[in-house]
Amino acid sequence: MGEKKNEGDNKKKGGDNKKKNETPSITVVLKVDMHCEGCASRIVKCVRSFQGVETVKSESATGKLTVTGALDPVKLREKLEEKTKKKVDLVSPQPKKEKEKENKNKNDEDKKKSEEKKKPDNNDKKPKETPVTTAVLKLNFHCQGCIGKIQKTVTKTKGVNGLTMDKEKNLLTVKGTMDVKKLVEILSEKLKRAVEIVPPKKEKDKENGNENGEKKKGGGGDGGGKEKTGNKGGGEGVNMMEYMAAQPAYGYGYYPGGPYGYPIQAHAPQIFSDENPNACVVM
């Protein structure tokens, strides 16, 4: 009887030790850049190869990767970064050390703020607040991965408050106190494509209005010049008819020649002839 009791106690102890050694399954949420379905399938295969992984779900649109199983989330993140050579963010659960660091940083920031408030301001002048601007950018959206990359780069830039995307027109509207030129440079470097700043409609309307005004002013000046030239002639200038005077023509005129004739044989005049009895006599 004593031996049977000892065997039962040993079995219970062994079962308790197994339960203690087994780590409970947890849900780990990671954030990775997944450009397309091919990238997502590769990352899922890589995660499934790790020990303790039970299920893996990927969302390529948001770059979210959900993993369940008995595993260490920090080690999983580090190994995934090594294999994929991409930045992997651990959304949940956060390790205790990182939480403690965040709490310390928050406390330090609060202390600094309180000290700054206590210090007297040497300059009473307040710094000028940068105005909130709205910039419209034009660039090509190739696929869902490109859209996610654009959203990530824009949200990381300093001073951006919000953004909206128009996929049909390929327009990106950004609101905030950021430097638009720097934002354009960052996007063109990371995406390796042309990014244009679309000017607002008001500026275009003003430019068109100025051009029309200049044309009207120029036409009025010409009309004024014509009126001045007409007034110099007085009242006669109004009723004066304009005509083109014909230039004098110089030509070489020849009289028409007579018809061609033949010599006619006629008798010589008999007025002073001696043979004519009726002729005149010169004394």
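Just so you know, glycine gets a Cβ as well, placed from its N, Cα and C.
Note that the coordinates shown come from a computational prediction; the quantities given were computed from them, not determined experimentally.
Marked as Zn(2+) 1 binding site by Swiss-Prot: CYS36, CYS39. Around CYS36 (mutagenesis position), the C-beta neighbours below 8 angstroms that are at least 6 residues distant in the chain are SER60, CYS143, GLN144, GLY145.
The Zn(2+) 2 binding site feature in Swiss-Prot is assigned to CYS143, CYS146; the stated evidence is experimental evidence.
The average pLDDT the prediction assigns to the domain 'HMA 1' (25-88) is 84. Under the heading domain 'HMA 1', Swiss-Prot lists 25-88, citing sequence analysis as support.
Taken from Swiss-Prot, the feature domain 'HMA 2' applies to 132-195, supported by sequence analysis. Across the domain 'HMA 2' (132-195), DSSP helix (H, G, I), strand (E, B) and coil residues number 25 helix, 19 strand, 20 coil.
Experimental mutagenesis at this site is recorded by Swiss-Prot as CYS36 to Gly, annotated: Loss of zinc binding; in association with C-39; C-143 and C-146.
Quoted from Swiss-Prot, the note on mutagenesis experiment CYS39 to Gly is: Loss of zinc binding; in association with C-36; C-143 and C-146. CYS39 (mutagenesis position) falls within a helix when secondary structure is assigned with DSSP. The Cβ neighbour count for CYS39 (mutagenesis position), using a 10 Å radius and every protein chain shown, is 18.
CYS143 to Gly appears in Swiss-Prot as a published mutagenesis result, with the remark: Loss of zinc binding; in association with C-36; C-39 and C-146. CYS143 (mutagenesis position) counts 12 other C-beta atoms within 10 Å of its own C-beta, drawing on all protein chains shown.
Among the mutagenesis results in Swiss-Prot, CYS146 to Gly has the note: Loss of zinc binding; in association with C-36; C-39 and C-143. The residue drawn here is the original one. Using a 10 Å radius centred on the Cβ of CYS146 (mutagenesis position) and all shown protein chains, the other Cβ atoms total 16.
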Would you kindly give the Cα-Cα distance separating CYS39 (mutagenesis position) and CYS146 (mutagenesis position), rounded to the nearest Å?
13
